[in-house]
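Listed in Swiss-Prot for this protein:
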type	residues	note
DOMAIN	61-127	domain 'KH'
MUTAGEN	Y141 to E	Fails to influence alternative splicing of CD44, NRXN2 and NRXN3
Amino acid sequence: MEEKYLPELMAEKDSLDPSFTHALRLVNQEIEKFQKGEGKDEEKYIDVVINKNMKLGQKVLIPVKQFPKFNFVGKLLGPRGNSLKRLQEETLTKMSILGKGSMRDKAKEEELRKSGEAKYFHLNDDLHVLIEVFAPPAEAYARMGHALEEIKKFLIPDYNDEIRQAQLQELTYLNGGSENADVPVVRGKPTLRTRGVPAPAITRGRGGVTARPVGVVVPRGTPTPRGVLSTRGPVSRGRGLLTPRARGVPPTGYRPPPPPPTQETYGEYDYDDGYGTAYDEQSYDSYDNSYSTPAQSGADYYDYGHGLSEETYDSYGQEEWTNSRHKAPSARTAKGVYRDQPYGRY
């Protein structure tokens, strides 16, 4: 066989028209390989020390002959091809659906099959899935085994398995429709929330304590979370303590506000300090004496610039503030420090 192969290649090369450039190139490459001895089958070894990446491929037959009415290609692809994409990402492999029946347009598939192009040779084979891995030897075989185990689930002709239900839910979500009771929920997977449906809000009771949602049954024996009041059983209280529902009782942990700081500097109410010295007994004596003795002349009344001091200014301010002219004159005599007439001359 090998003796006849090289002469056949040489004869085919001579018979080819020069316009077939790609065919001539391929024939020349094949002749060179055979002459160098690369065409012989050699034993393949795996070097795990160098751990060089290797290419591993395997064809998995799709059982369309046993189950001709089941759409295996649709189940493998999923909505918008997402199922096959996720399967490749999970197994870290490359998967391709090839063979007869892999294309939707049957007329175009037949046309491409008859075209004779190398990339369409797979259309002559049975429908299959090509799994390819490019990784170090140990990891490559591990990925291939994982891929074979996972793709087996997609080759079971079941219309109501978990994969089919998940695909129906995903298709409903992608179409923008609302999920109804006709689409069952996949076990072990969360239900998809449709658009426009708000998330359940967490209600808070009085005092900031988180309350349980209405209709949620808490199993018996479950510990109550911190900060949540238990709804079953009476509220236990110690002897002499008020119940939490009593009105007027401050909540637990309540601290009274600290007393207001004393005014030490001139602030918002600093005008009180200006009138604070006018409320002693000596000031009242000077007010009464000034009103009990009338002014002698107009000059005495207007000549207030002479002998002006802080004590007289405070007394004048208190005169308008307290209006002491309706009081009876004090029986006590004024001391020598104060004058009988605050606006009189010396």
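Quick reminder: no glycine exception, Cβ is built from N, Cα and C everywhere.
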Task: Counts of helix, strand and coil residues, the domain 'KH' (61-127), according to DSSP - done: 36 helix, 6 strand, 25 coil
- [ ] Give me the mean pLDDT over the domain 'KH' (61-127), rounded to a whole number.
- [x] 89
TODO: Would you mind listing, in sequence order, the residues at least six apart from Y141 (mutagenesis position) in the same chain with a Cβ closer than 8 Å to its Cβ?
DONE: L56
